[in-house]
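Have a look at the structure below before the remarks.
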Amino acid sequence: MDGYWDVVVSSLQDIYNANEVIPFDDELQTKKLNFLNMSKDQLQLHLNTFQEHMENVNRVHRILDNVRSNLSLMLNQSREEKSEENTEDAEEGEGTRMALSQGKKAVGKVGRSYWTSEYNPNAPILVGSEVAYKPRRGSADGEWIQCEVLKVVADGTRFEVRDPEPDELGNSGKVYKCNRKELLLIPPGFPTKNYPPGTKVLARYPETTTFYPAIVIGTKRDGTCRLRFDGEEEVDKETEVTRRLVLPSPTALANLARK
């Protein structure tokens, strides 16, 4: 569920940024213009402005559709979990009810991480876990995308994950079938060790759900990583990324999860 909420927050930030670049509000001065007295170049300039404004508004409409979709999924998932809990309470005996009252809860299938190191704890992968998924193309340190685990199958080494971002047409994100070598677990929030400067990592680029190779420049007091992403157009540009969204590079990981 956290993955859906992260997408909602990220989408709302995208809408805010879109308004900062090209305000959604109508320009009063534009309404007062007399287009009949303008030259062809002036008309073309205004036409370009209107087209950019329209494209920006249409893009925001698609983002809002995605927000509504993710909020709906969150609400449905919450209802399903509540329904399952009520069913369990009705079917289980007094002993199970006592266990539940003490905070004990049955756990479904548990997935196992393949990639692990001192900078990315070997925590179990569960339904709802956030992961970085590598599409089956390119190198291990190519682009990875943030997904949410929908299903743990087989013996915990295969998964179904969903891209929470809609496609270019605004349709729901794709569902992928993958194995544990194609996933990197995003730490669920517990403390993680800081990377030393010079460490090669995969980090989620701000305002996207895509992970790219980067080099750690340093770490701030709050744990935020200062990074230099590979391929940045601006030379020596530093970017700050939340620690939990900075993952060890698969090619640099020394410890592999045991079967």
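In case you wondered, yes, glycine gets a Cβ from its N, Cα and C as well.
Don't look for the substitutions in this one, it keeps the originals.
The domain 'SGF29 C-terminal' feature in Swiss-Prot is assigned to 121-255.
Spatially close to Asp163 (mutagenesis position) yet at least six residues away along the chain are Tyr133, Ile145, Gln146, Cys147, Gly173, Lys174, Val175, Tyr176, Thr209, judged by Cβ distances under 8 angstroms. DSSP assigns Asp163 (mutagenesis position) to coil in the three-state reduction, placing it in neither a helix nor a strand. Here Swiss-Prot describes Asp163 to Ala as a published mutagenesis experiment; the accompanying note says: Reduces histone H3 acetylation.
Within 10 Å of the C-beta atom of Glu165 (mutagenesis position) sit 20 other C-beta atoms, taking all shown protein chains into account. Swiss-Prot documents Glu165 to Ala as a published mutagenesis change and attaches the note Reduces histone H3 acetylation.
If you draw a 10 Å sphere around the CB of Tyr205 (mutagenesis position), it holds 17 other CB atoms from the protein chains shown. Among the mutagenesis results in Swiss-Prot, Tyr205 to Ala has the note: Reduces histone H3 acetylation. The residue drawn here is the original one.
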